[in-house]
Amino acid sequence: MTLRRRGEKATISIQEHMAIDVCPGPIRPIKQISDYFPRFPRGLPPTAAPRAPAPPDAPARSPAASASPRSPSDGARDDDEDVDQLFGAYGASPGPSPGPSPARPPAKPPEDEPDVDGYESDDCTALGTLDFSLLYDQENNALHCTISKAKGLKPMDHNGLADPYVKLHLLPGASKANKLRTKTLRNTLNPSWNETLTYYGITDEDMVRKTLRISVCDEDKFRHNEFIGETRVPLKKLKPNHTKTFSICLEKQLPVDKAEDKSLEERGRILISLKYSSQKQGLLVGIVRCAHLAAMDANGYSDPYVKTYLKPDVDKKSKHKTAVKKKTLNPEFNEEFCYEIKHGDLAKKTLEVTVWDYDIGKSNDFIGGVVLGINAKGERLKHWFDCLKNKDKRIERWHTLTNELPGAVLSD
């Protein structure tokens, strides 16, 4: 403590003032901060202390006496023990040699850390899980998607809940007809839809190259709908006519290759039935339905109808037209037309089927078409000959629409 003479005002140094505030009572010297935090290398405990020099009159220890029994593994620890002794002596005051240090406890093996890449419970906790099943009906060229339920979805609204729905998207394909969705369930994180959505016109080729994207979204009346999570199922994993059930963790949104979508985009599919009726002495052409049609209107839909034309037709009396279906890309027509013709003349004929978008006040838009007949190829030729060979038997086939028909009149 700083001393003062008689008559002088008492003064206290800053160090004494701090010591009094921190530790009332007798003032003791303030230790250096290094006394509280000695420097040791990481992983080396401060258990070793420097050995005091031996007194001059102490008998010298023989190397044999100073040596202790060692195991072969001790040799690998020589350097570590030397470092312990060296850094254990750092900053320590000299003193008598300590007694034998207690044996070190065996080091605990490091605990296994969760594998971030393979640890799925984080995503499950954050986004939720989805239960659904898929069935490919090979005979009817249909893919049935049953959306069962979801659990533990991520809250998206201010009330801590969500308004979830499920959206399906066949990839590749940018057409709006490739997208289907369930109804929306309000204020729930554990929705049960139990709803089946069906894609028609699915071929074996589609099952090899296409992938089904299943997204769970939150519907918002005042803003854009929000994405919650998704999963993707390559259709080649499915066996024909066999229901496969899934229970998966939703994942974060993955990018869609827009260039690939455009390059493989189609004009749509059409289901046509052919039958030569011996009773009516004519060809019965059935326009059953279309699927995945290209959108021609600004609202993202079309108002489609179908025309059929049996060529060549000198009198131009063979044109038939279905009714118009409003605002749809997957219309169902179920209409049939009869062409009176001898069976032997069919081999010389060509059936032209075109799909159009109806517009009021302007020209109708051509969506796509297909030609069946002697000059066709692949499935179109096979469908025509199967009809000729099997009288009085209705044969249905799906055909892909193209935007170019050689020799066709593409105006309505």
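Residue 1 is the first one shown; counting continues down the chain.
From the backbone N, Cα and C atoms, a Cβ is placed for every residue, glycine too.
Listed in Swiss-Prot for this protein:
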type    : residues               : note
DOMAIN  : 126-250                : domain 'C2 1'
MUTAGEN : D157 to N              : Loss of interaction with STX4 and insulin-dependent translocation to the cell membrane; when associated with N-163, N-297 and N-303
MUTAGEN : D163 to N              : Loss of interaction with STX4 and insulin-dependent translocation to the cell membrane; when associated with N-157, N-297 and N-303
DOMAIN  : 266-399                : domain 'C2 2'
MUTAGEN : D297 to N              : Loss of interaction with STX4 and insulin-dependent translocation to the cell membrane; when associated with N-157, N-163 and N-303
BINDING : D297, D357, D359, D365 : Ca(2+) 3 binding site
BINDING : D297, D303, D357, D359 : Ca(2+) 2 binding site
MUTAGEN : D303 to N              : Loss of interaction with STX4 and insulin-dependent translocation to the cell membrane; when associated with N-157, N-163 and N-297
Practice prompt. With D357 (Ca(2+) 3 binding site) as the reference Cα, tell me which of the mutagenesis positions D157, D163, D297 is the closest one.
Written response: D297
Worksheet, complete the sentence: In three-state DSSP terms, D357 (Ca(2+) 3 binding site) is classed as strand
Worksheet item: Can you tell which of D297, D303, D359 has the most other C-beta atoms within 10 Å, given these are the recorded positions?
Response: D303
Fill in: Nonlocal residues around D157 (mutagenesis position), in sequence order (Cβ under 8 Å, 6 or more apart)
D163, N187, D218
Worksheet item: Three-state secondary structure of D365 (Ca(2+) 3 binding site) from DSSP?
Response: strand
Item to complete: Just give the helix, strand and coil counts over the domain 'C2 1' (126-250), going by DSSP.
Response: 14 helix, 63 strand, 48 coil
Discussion item. Mean pLDDT for the domain 'C2 1' (126-250), rounded to an integer?
Written reply: 92
Worksheet item: Roughly how many Å separate the Cα of D297 (mutagenesis position) from that of D303 (mutagenesis position), to the nearest whole number?
Response: 8
Worksheet item: Could you state the CA-to-CA distance between D365 (Ca(2+) 3 binding site) and D303 (mutagenesis position) to the nearest Å?
Response: 10
Discussion item. Just to verify a number: CA distance, D359 (Ca(2+) 3 binding site) to D303 (mutagenesis position), in angstrom, no decimals.
Written reply: 8
Item to complete: Within the same chain, and leaving aside D297, D357, D359, D365, name every residue whose CB is within 8 angstroms of the centroid of the CB atoms belonging to the recorded Ca(2+) 3 site, in sequence order.
Response: M296, S302, D303, W356, Y358, N364
